[in-house]
Each structure stands twice: as structure tokens, then as C-alpha cells.
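Have a look at the structure below, then the notes.
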Amino acid sequence: MSEGITDIEESQIQTNYDKVVYKFDDMELDENLLRGVFGYGFEEPSAIQQRAIMPIIEGHDVLAQAQSGTGKTGTFSIAALQRIDTSVKAPQALMLAPTRELALQIQKVVMALAFHMDIKVHACIGGTSFVEDAEGLRDAQIVVGTPGRVFDNIQRRRFRTDKIKMFILDEADEMLSSGFKEQIYQIFTLLPPTTQVVLLSATMPNDVLEVTTKFMRNPVRILVKKDELTLEGIKQFYVNVEEEEYKYECLTDLYDSISVTQAVIFCNTRRKVEELTTKLRNDKFTVSAIYSDLPQQERDTIMKEFRSGSSRILISTDLLARGIDVQQVSLVINYDLPANKENYIHRIGRGGRFGRKGVAINFVTNEDVGAMRELEKFYSTQIEELPSDIATLLN
């Protein structure tokens, strides 16, 4: 039985692990996995990734409390991919989610991260035929699914569990409150006794604590509080630039019509940051550029210069979107819409923290319109078309 688990208050667990790894490069990940991580758009690990990836890779049972939008899926997906033996063509990691939509979303993330690896991922969910399951389960190394369908397949002997070494429960609180408790318990009993258990949950009700007591061995406990970011006080606009090639012209036109002390411009790739920096410098703008490959010392110098006002424009990848406060910035420009929806609030929150007002302008191509509508839905917000009197908004 896991020591001390039953004494934890329902609202929050106590962290008992304090190791933090700040860079993916320092996690000793498989080279092809690392390529997938950077290719997916992750640059620097989020708070939960800095704390939970390593203990999972090391084989500890892990109980992590974190809200959605903190990088949980990336956490257990990266750790699971690192632990998979690619030479074994049988299920080695089982990931459970409360809904088929979430299971499909997880499968998509795992497959993207495993793009350069020889790993097969099967989604075991309702709405597909058992024949498809039988095919997919034969040689998939990672299975993502909903409890009912997974249990059904194990019972029908389509899903061999003898090689399973990791059992991951995402959104455990939701899963247990949705009446899956019995099935989850039954699945547990059908896995090898040495299976590592990883449980992620936003809250810690008794149902979840009971599972940890029954099935986890001295788990590493990690609590990550979500950044209290809000879009309040930030005016959000978009400019339809139609095609990618018109973005630069639009940016310089914008700068001709407004007077801004400082701005942060976000691009999705290092290459784009470098290209934009060169163009703006050629047009006599004072620009700094920052991305994750830069040595820490150089990054610190660039940030210092920007804070002191000696450069007016800071161009960055999503590295800056978390954890670096630039309080004096009143304008954020998303030259590219973020690849991950969660990064939107981290990017534009720059100008709006500490009660300061801010303006965010999104450059949107015809292809981006759908993604922008998704952002509006995700954050229950509205992004208006940029008005012609933009200058008055920034003064």
C-alpha cells in the first residue's frame, strides 16, 4: 500500500519529488524521439514535463495532478515512447482516456511524436469494428483506448497484455466518476504484476486516491498548478493577409501606421525567426531574435537588451511564450498562429499580465481561418478584424 496517500486532502496532493529538467536535450531521449518532439512544436518542456517525464522514464509509479492545457499528454507520450522496445511487436504501453475523442487526440499526439520511430499506435475505441481492433492490436506497441472497449478486447483475447509494462490513466478523476471504475479495476488485474502505473488527474477525489492506494507502489507525487493566465484586458484582432507571402508587407504597413515602443512577434519556426529578423534589420528596424537553440547566456543578454529598451522588436518562437515576463510590452503579433492551441494564451498573455492592457494582432492566411475559429472556441473569446484606427488602440 502506498504510504501517506490516504491522508492527502481531496483538493490537492503533496509533491514528494523535486527534480526538474529544464530542457528536452538533457533528458537523454532517443535521437529519433527528440526529432519528433521538436518537429511537433515543443521547444522547452512545460512545468509538468520538466518534472514528470524523467520519473516515468525511470520506471517509477507516478501520480501527477495538473489541469488540461499544461502539457500532460506530451508528458506521458514522450515518456512512454522512450520506454518502448521497438524490436518487440506487441502492446507494451496501455493508455486509457474517458472518451473516444480524447483517446483519438492522444493517439494523434503519440503518432506525431513517434514520426521518426518504428512504433505503431492503435486506438481501441467504440465505433470501430472488432476486426480492425484484432488487426491493430496484433503488432501495436502502444494502445490508446476507452476502458469499456479495452476490457472487451482483453476478455475476447484479442488484446494480449503479457508484454504490457506501462499503464497510463489520463483524466482519471473524470474516468472514475463516469462509471468506469469497475472496468478499470478489472483491467488492472489482467496486467502483469510488475506494470508501472502513471495516473494523471486535475482533481484528487476519493475515487482516485483509492486507485492509487490499491495499485501504485510508492508513487512519485507531482502537483503542478496551472498558470493563472487570462485574456481579460487584451484586445485581440486579426488581419487576413490571404497568403503567406503577404505577411511581411502587412507587418511593415502596420509599423508605418502605428507608433509602438516595443512589441513581441511570434513565429512557429527558428528559420522563420531568422528570415524575419534579417528582413527587418535590412529595413532598419532594431530587432532582437530568440529561440531555444541559443545558449542560455546569449538568451539572457538578448532579454536584458530588450527589457532595457535598446531593441524595439523581439522576435521569438514559443520559447518565450512561457515563463519570461516582459511587462512593458503592449503589442504582441502572432506572425504565425501557434501550432498548439495552449500556446496562444501564453503568447498573448505577455502584454496583459500584471493588470496591464495589451493588444494582440494575429496574421491569418486563408488557410488559417479555421484554426483561428478553433482558438475562439477553445478560449470562449472573440478575435475581431483589425480596425483602421489601430493607432488609437495602442496609445
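One is the number of the first residue shown, and numbering goes on along the chain from there.
Cβ coordinates are placed from backbone N, Cα and C, and glycine is handled just like the others.
For all the noted positions, this structure keeps the original residue and models no substitution.
Under the three-state DSSP scheme, Phe24 (mutagenesis position) falls in the helix class. For Phe24 (mutagenesis position), the same-chain residues 6+ apart in sequence whose C-beta sits under 8 angstroms from its C-beta are Leu34, Val37, Phe38, Phe42, Glu44, Pro45. While the structure shown retains the original residue, Swiss-Prot records the mutagenesis experiment Phe24 to Ala with this note: Lethal in vivo and reduces ATP binding and ATPase activity in vitro.
Experimental mutagenesis at this site is recorded by Swiss-Prot as Phe42 to Ala, annotated: Slow growth in vivo and reduces ATP binding and ATPase activity in vitro. The number of other CB atoms found within 10 A of the CB of Phe42 (mutagenesis position), across every protein chain shown, is 22.
In the three-state DSSP classification, Ser46 (mutagenesis position) falls within coil. Taking all protein chains in view, 23 other C-beta atoms sit within 10 angstroms of the C-beta of Ser46 (mutagenesis position). Under the heading of mutagenesis, Swiss-Prot lists Ser46 to Ala and annotates it as follows: Reduces ATP binding and ATPase activity in vitro.
The Cβ neighbour count for Gln49 (mutagenesis position), using a 10 Å radius and every protein chain shown, is 26. Record note (Swiss-Prot) on the mutagenesis of Gln49 to Ala: Reduces ATP binding and ATPase activity in vitro.
Quoted from Swiss-Prot, the note on the mutagenesis of Gln49 to Glu is: Increases about 3-fold ATP binding but reduces about 2-fold ATPase activity in vitro.
Taken from Swiss-Prot, the feature domain 'Helicase ATP-binding' applies to 53-222, supported by sequence analysis.
In three-state terms derived from DSSP, Ala66 (mutagenesis position) belongs to neither a helical nor a strand segment and is classed as coil. Ala66 to Asp appears in Swiss-Prot as a published mutagenesis result, with the remark: Slow growth.
What Swiss-Prot says about the mutagenesis result for Ala66 to Val is this: Lethal and dominant negative if overexpressed in vivo. Impairs ATP hydrolysis, RNA-helicase and translation activity in vitro.
Residues or ranges marked as ATP binding site in Swiss-Prot: Ala66, Gln67, Ser68, Gly69, Thr70, Gly71, Lys72, Thr73. Cβ contacts within 10 Å of Ala66 (mutagenesis position), excluding its own Cβ and spanning all protein chains shown: 23.
Here Swiss-Prot describes Lys72 to Ala as a published mutagenesis experiment; the accompanying note says: Lethal in vivo and reduces ATP binding and ATPase activity in vitro. When secondary structure is read from DSSP and collapsed to three states, Lys72 (mutagenesis position) falls in the helix class. Every protein chain considered, the tally of other Cβ atoms within 10 Å of the Cβ of Lys72 (mutagenesis position) stands at 23.
While the structure shown retains the original residue, Swiss-Prot records the mutagenesis experiment Ala79 to Val with this note: In TIF1-1; no growth at 36 degrees Celsius. Reduced to three states, the DSSP call for Ala79 (mutagenesis position) is helix. Residue density at Ala79 (mutagenesis position): 26 other Cβ atoms are found within 10 A of its Cβ, drawing on all protein chains shown.
Summarising the environment of Gly127 (mutagenesis position), the number of other Cβ atoms within 10 Å of its Cβ, over all protein chains shown, is 8. DSSP gives Gly127 (mutagenesis position) a coil state; it is part of no helix or strand. What Swiss-Prot says about the mutagenesis result for Gly127 to Asp is this: Slow growth.
Under its mutagenesis entries, Swiss-Prot includes Gly145 to Ser with the note: Slow growth. Residues within less than 8 Å, Cβ to Cβ, of Gly145 (mutagenesis position) and separated from it by at least 6 positions along the same chain comprise Leu94, Met95, Leu96, Ala97, Ala103, Ala123, Cys124, Ile125, Asn153.
Residues or ranges marked as domain 'Helicase C-terminal' by Swiss-Prot on the basis of sequence analysis: 233-394.
The mutagenesis experiment Arg347 to Glu, Gly, Ile, Ser or Thr is recorded by Swiss-Prot, whose note states: Lethal and dominant negative if overexpressed.
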Overall pLDDT for the domain 'Helicase ATP-binding' (53-222), taken as the rounded mean: 91
